[in-house]
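Swiss-Prot has this to say about the protein:
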type: MUTAGEN; residues: Tyr34 to Phe; note: Abolishes phosphorylation and apoptotic activity
type: MUTAGEN; residues: Tyr53 to Phe; note: No effect on phosphorylation or apoptotic activity
Amino acid sequence: MPKRSCPFADVAPLQLKVRVSQRELSRGVCAERYSQEVFEKTKRLLFLGAQAYLDHVWDEGCAVVHLPESPKPGPTGAPRAARGQMLIGPDGRLIRSLGQASEADPSGVASIACSSCVRAVDGKAVCGQCERALCGQCVRTCWGCGSVACTLCGLVDCSDMYEKVLCTSCAMFET
């Protein structure tokens with residue numbers, strides 16, 4: 001014969017230990033209050049951070065930054081081809097970045113390390129794409145346009161009998 005069911009099952013609640021943590025409170029009964037507190041605290045921290053930054057900026061005053069002039073035409077009257085990274089000057093015109101300026105005037109360049117093999121270089125070879133300094137062993141010349149490329153920017157085409165190094169500009173047009 002089966003056991004008879006408890007006549008008080010619907011009336012008596014289950015007596016289980018329930019652990020209520022911060023997570024249950026923030027998702028359940030107190031969800032609205034906790035989310036409002038978090039929102040207010042976040043907003044207050046953002047405004048305090050922005051105010052501290054602005055106070056720091058205004059305390060320094062307005063400093064005038066002297067940037068190099070835009071490139072002037074050479075003696076032939078035609079500007080040099082703009083290859084590699086260019087920057088927008090304060091007047092809105094494009095200016096050469098430091099790597100291209102040092103390529104044009106190598107007299108003020110200090111001895112630095114090669115970006116590929118970390119050997120000391122004299123600063124004359126600079127990648128035409130990313131403007132990293134290169135030593136003599138790491139210089140790769142593009143088969144298409146003849147520009148200098150580093151090991152990261154130079155793509156090696158092994159489809160022919162001989163390997164061809166292509167810069168990223170020329171690699172777009174090769175099929």
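Including glycine, each Cβ sits where the backbone N, Cα and C put it.
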**Prompt:** Which is it, of Tyr34, Tyr53: the one of these mutagenesis positions whose Cβ has the most other Cβ atoms within 10 Å?
**Reply:** Tyr34
**Fill in**
Rounded to a whole number of Å, the separation of the Cα atoms of Tyr53 (mutagenesis position) and Tyr34 (mutagenesis position) comes to 29
